[in-house]
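Here's what Swiss-Prot has on this protein:
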- Cys79, Cys144, Cys146: Fe cation binding site (BINDING)
- Cys79 to Ala: Abolishes the formation of the [2Fe-2S] ISCA2-IBA57 complex formation (MUTAGEN)
- Cys144 to Ala: Abolishes the formation of the [2Fe-2S] ISCA2-IBA57 complex formation (MUTAGEN)
- Cys146 to Ala: Abolishes the formation of the [2Fe-2S] ISCA2-IBA57 complex formation (MUTAGEN)
Amino acid sequence: MAAAWGSSLTAATQRAVTPWPRGRLLTASLGPQARREASSSSPEAGEGQIRLTDSCVQRLLEITEGSEFLRLQVEGGGCSGFQYKFSLDTVINPDDRVFEQGGARVVVDSDSLAFVKGAQVDFSQELIRSSFQVLNNPQAQQGCSCGSSFSIKL
């Protein structure tokens, strides 16, 4: 079943938040700093910004409660060298940037932000999978067909 969901939506480790279809669970972790840390409410992706699509905002409002948000991380791996990792979280760290639009929040750590600044976060729903995805990443040279792996521009 994990292959059907792809690696673009990865479960976190602390507590079950929302059941996904077919028993898939998203899990999460967060602290009281969340509201103070919101640093971007602009829908336009400028220098160092992440833009959220309407479908991303809508899905996040459906699956998050209270101080929960979507965390986007970039890790080494995948077929192209780097891969996107999504999880629900509740803890905002000192090096995190918070991007908020329409009440939905996406948080990116400073190391990962260097690999995704100027990109869009989208939620795609298809017959074979539903997932959050990074689109139009100006830092990516190429990606693979799965949509979760990419190589960077040098």
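Note that the numbers count up from 1, one per residue, in the order the chain is shown.
A Cβ is built for glycine as well, from the same backbone N, Cα and C atoms used for every other residue.
Secondary structure from DSSP puts Cys79 (mutagenesis position) in coil. There are 13 other CB atoms within 10 A of the CB of Cys79 (mutagenesis position), with all protein chains counted.
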